[in-house]
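Colleague: To start, I am sharing the structure in question, which I have written as structure tokens.
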Amino acid sequence: MNVIIKAVVTASTLLMVSFSSFETSAQSPLLKEQIESIVIGKKATVGVAVWGPDDLEPLLINPFEKFPMQSVFKLHLAMLVLHQVDQGKLDLNQTVIVNRAKVLQNTWAPIMKAYQGDEFSVPVQQLLQYSVSHSDNVACDLLFELVGGPAALHDYIQSMGIKETAVVANEAQMHADDQVQYQNWTSMKGAAEILKKFEQKTQLSETSQALLWKWMVETTTGPERLKGLLPAGTVVAHKTGTSGIKAGKTAATNDLGIILLPDGRPLLVAVFVKDSAESSRTNEAIIAQVAQTAYQFELKKLSALSPN
């Protein structure tokens, strides 16, 4: 069966989630039902991908919807930059000149507070760290300039065989027009596929893979999302994406990542909350509850396999 969770406008203008069909993988229908119970009734369109270590395919909820990625695309961008480093086209130690007056203004950019002066130099490795771990928008756009812009990133994603993901704009372009964010989209299948490509360690050198893993584990944004309800100390390598709020609606509250189970195996989870009329706290709680549910589901499978 196929699962589509759709937000529909009621007479009171509230967006309510309804279920018309279901798409599942070989995973237990129980996990699907548990996730449904989390998202039903929420004033949002919610997409979910869960790919357990024993699954040949991911469980997908709302698989045909296009979700704005927002800063989630910084994962894809980091993979492209590191890929070019592996090819010898870029060097992690090469520096980029940053002119304070010429970069995107009035945006989330902690790197601009870390440096003094009207102009300064930043190594590519530090731009990557700020872009991934801190979701820095200025660092992101400087990296885009190095690799050839959004079109180059789109082509790289397609070259990996990920067809249900598109990138057409950088941070500055999204800031100029909030509707542009919807053109940087992914399906939940695309979200699952980028995580799988990274988890399989087939796209990057060992050194680059280790660096990106470290930066994702050190992510400072979205602590109440995938990580929010997991046991303390659980290793989660993830990347968030967040839009602004306009007319009471949040276009994107996202998180996708790799959660390490107690036995060290990877659990891949992506949760995207689109066009939500819920509070930011509720949007993040949806993500946390889905991650917790998927994690506990895998723990029960492990427990069932353990000798008494």
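Here the Cβ of each residue, glycine as well, is placed from N, Cα and C on the backbone.
Here's the feature list from Swiss-Prot:
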ACT_SITE  Ser71  active site, nucleophile
BINDING   Lys74, Ser135, Glu171  beta-lactam binding site
MUTAGEN   Gln105 to Gly  Similar catalytic efficiency to wild-type with respect to benzyl penicillin, cephalosporins and aztreonam
MUTAGEN   Asn106 to Gly  Similar catalytic efficiency to wild-type with respect to benzyl penicillin, cephalosporins and aztreonam
MUTAGEN   Thr107 to Glu  Abolishes hydrolysis of benzyl penicillin; reduces catalytic efficiency about 500-fold with respect to cefotaxime, about 15-fold with respect to ceftazidime and about 30-fold with respect to aztreonam
MUTAGEN   Ala169 to Ser  Similar catalytic efficiency to wild-type with respect to benzyl penicillin, cephalosporins and aztreonam
MUTAGEN   Ala169 to Arg  Abolishes hydrolysis of benzyl penicillin, cephalosporins and aztreonam; similar catalytic efficiency to wild-type with respect to benzyl penicillin, cephalosporins and aztreonam when associated with E-176
MUTAGEN   Glu171 to Ala  Abolishes hydrolysis of benzyl penicillin, cephalothin and cefotaxime; reduces catalytic efficiency about 25-fold with respect to cephaloridine, about 10-fold with respect to ceftazidime, and about 30-fold with respect to caztreonam
MUTAGEN   Ala176 to Glu  Similar catalytic efficiency to wild-type with respect to benzyl penicillin, cephalosporins and aztreonam; catalytic efficiency similar when associated with R-169
MUTAGEN   Asn184 to Asp  Abolishes hydrolysis of benzyl penicillin, cephalosporins and aztreonam
MUTAGEN   Thr242 to Ala  Increases catalytic efficiency about 5-15-fold with respect to cephalosporins and aztreonam. Similar catalytic efficiency to wild-type with respect to benzyl penicillin
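Please situate the listed features within the shown structure.
Modeller: Under DSSP, Ser71 (active site, nucleophile) is assigned to a helix (H, G or I) in the three-state scheme. Counting every protein chain shown, the Cβ of Ser71 (active site, nucleophile) has 26 other Cβ atoms within 10 Å.
In this structure, Glu171 (mutagenesis position) is part of a helix by DSSP. The Cβ of Glu171 (mutagenesis position) has 27 other Cβ atoms within 10 Å, all protein chains considered.
Reduced to three states, the DSSP call for Gln105 (mutagenesis position) is coil.
Taking the Cβ of Thr107 (mutagenesis position) as reference, residues of its chain lying under 8 Å away and at least six apart in sequence are, in sequence order, Asn137, Val138, Glu171, His175.
Counted within 10 Å of its Cβ, the other Cβ atoms near Ala169 (mutagenesis position) come to 20, all protein chains included.
Cβ neighbours within 10 Å of Ala176 (mutagenesis position), excluding its own Cβ and spanning all shown chains: 10.
Within 10 Å of the C-beta atom of Asn184 (mutagenesis position) sit 29 other C-beta atoms, taking all shown protein chains into account.
Packing around Thr242 (mutagenesis position) is summarised by its Cβ count: 23 other Cβ atoms lie within 10 angstroms of its Cβ, all protein chains included. According to DSSP, Thr242 (mutagenesis position) is assigned to a strand segment.
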Colleague: Tell me, by DSSP, whether Asn184 (mutagenesis position) is helix, strand or coil?
Modeller: coil
Colleague: By a simple count of other Cβ atoms within 10 Å, which of Lys74, Gln105, Asn106, Ser135, the recorded positions in the record, is least packed?
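Modeller: Result for the recorded positions Lys74, Gln105, Asn106, Ser135: minimum number of other Cβ atoms within 10 Å at Asn106.
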Colleague: Roughly how many Å lie between the Cα atoms of Ala169 (mutagenesis position) and Ser71 (active site, nucleophile), rounded to a whole value?
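Modeller: Ala169 (mutagenesis position) to Ser71 (active site, nucleophile), Cα-Cα distance: 11 Å.
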Colleague: To test your reading of the beta-lactam site: which residues beyond Lys74, Ser135, Glu171, same chain only, put their Cβ within 8 Å of the Cβ centroid of those residues?
Modeller: Gln70, Ser71, Phe73, Leu77, Trp108, Ser131, Asp136, Asn137, Ala139, Cys140, Gly241
